[in-house]
Amino acid sequence: MEPLFPAPFWEVIYGSHLQGNLSLLSPNHSLLPPHLLLNASHGAFLPLGLKVTIVGLYLAVCVGGLLGNCLVMYVILRHTKMKTATNIYIFNLALADTLVLLTLPFQGTDILLGFWPFGNALCKTVIAIDYYNMFTSTFTLTAMSVDRYVAICHPIRALDVRTSSKAQAVNVAIWALASVVGVPVAIMGSAQVEDEEIECLVEIPTPQDYWGPVFAICIFLFSFIVPVLVISVCYSLMIRRLRGVRLLSGSREKDRNLRRITRLVLVVVAVFVGCWTPVQVFVLAQGLGVQPSSETAVAILRFCTALGYVNSCLNPILYAFLDENFKACFRKFCCASALRRDVQVSDRVRSIAKDVALACKTSETVPRPA
């Protein structure tokens, strides 16, 4: 089998030949990752400055996203009051984002060097994580939207359905469902020599003219279109319900909480869709054989890919601004960390002062020579 699709998204949306200019490729050609894209008119590699810019963006997203998502998971695990059904889903989203952020240094190195230097095992791992993240993120956001729908439109039933234990079970089911794609692409993925360069690719079964487009369309439908449609239906029903009723729960305080959490989930979903729509469309187009025809198009596609990963570091920021409980826990964590540093500095100063005082006292008691 000849490799058709480069597996992770930073590779899926591009294709090129080392010994020619960019062109339209039929789906049965070998597609190479973005760092091997050639200048359409000069047959040269894209500028080093562009590579460095994208790699720098990847590293910034990696560091900021890891700090934010790890803090989100810590807060949910640390505080009992944070273990609500919605926050259990948020934990799952943060976990998926953390895993994919850990792959960005490898992806950045791949782009900068122009080849995959990390071997076959890590190639399979990065491929699997990339696809797991795509499916677990969309499935988790769908579950959060359905959870919000039940809370708003069926408040009595929600008392039995919306529990943290059931949310945990849904999270397990989400990862199991994502394995339907994650495991096969990991098996098909491998580090191969393509045009004298080592590339991390996924081998699509033959006939590739058939399975290539099928693969691309299925990924587009089940990882994006279907979840977004379900989410849209849920929020349409919720908006109609919210407009038709002044009080949802009989309590103004509970009602404010319901609306606040619903707004948070809606914003998280909207940001996700905004960040991932461009790259999803380009993935579908590439799977159908359409390739970028200029260096500018290549640059745009690369930044669209980076935008998808930027989404992974935005969620903790949204929680901090839109959810009072997360904001309070984040503030408590930061204040506690600052207090611990102050205490450590104070203890160190006192220790030094004691040592100096003891040294001075010792020098005073030592008899001077006659």
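In case you wondered, yes, glycine gets a Cβ from its N, Cα and C as well.
Heads up, this one's the original sequence, none of the swaps are in it.
Among the mutagenesis experiments that Swiss-Prot reports, Q107 to A is described with the note: Impairs G protein-mediated inhibition of adenylate cyclase. Every protein chain shown contributes to the tally, and the Cβ of Q107 (mutagenesis position) ends up with 28 other Cβ atoms within 10 Å. In the three-state DSSP classification, Q107 (mutagenesis position) falls within a helix.
D110 (mutagenesis position) is surrounded by 26 other CB atoms, counting those within 10 A of its CB over all protein chains shown. According to Swiss-Prot, the experimentally introduced change D110 to A is described as follows: Abolishes G protein-mediated inhibition of adenylate cyclase. No effect on antagonist-mediated inhibition of G protein-mediated signaling.
Of all Cβ atoms in the protein chains displayed, 26 besides its own lie within 10 Å of the Cβ of Y131 (mutagenesis position). One entry in Swiss-Prot concerns the mutagenesis experiment Y131 to A. Its note says: Impairs G protein-mediated inhibition of adenylate cyclase.
Cβ environment of Q280 (mutagenesis position): F220, S223, F224 lie under 8 Å away, each six or more residues apart in the same chain. Under its mutagenesis annotations, Swiss-Prot gives Q280 to A the following note: Impairs G protein-mediated inhibition of adenylate cyclase.
All protein chains shown were included, and the count of other CB atoms within 10 Å of the CB of Y309 (mutagenesis position) stands at 26. Quoted from Swiss-Prot, the note on mutagenesis experiment Y309 to A is: Mildly impairs G protein-mediated inhibition of adenylate cyclase. Abolishes antagonist-mediated inhibition of G protein-mediated signaling.
The annotation that Swiss-Prot gives for the mutagenesis experiment S346 to A reads: No effect on ligand-mediated internalization; when associated with A-337 and A-351.
Between Y309 (mutagenesis position) and Q107 (mutagenesis position), the C-alpha separation comes to 11 Å. Note: the Cα of Q107 (mutagenesis position) and the Cα of Y131 (mutagenesis position) are spaced 14 Å from each other. It is 18 Å from the Cα atom of Y131 (mutagenesis position) to that of D110 (mutagenesis position).
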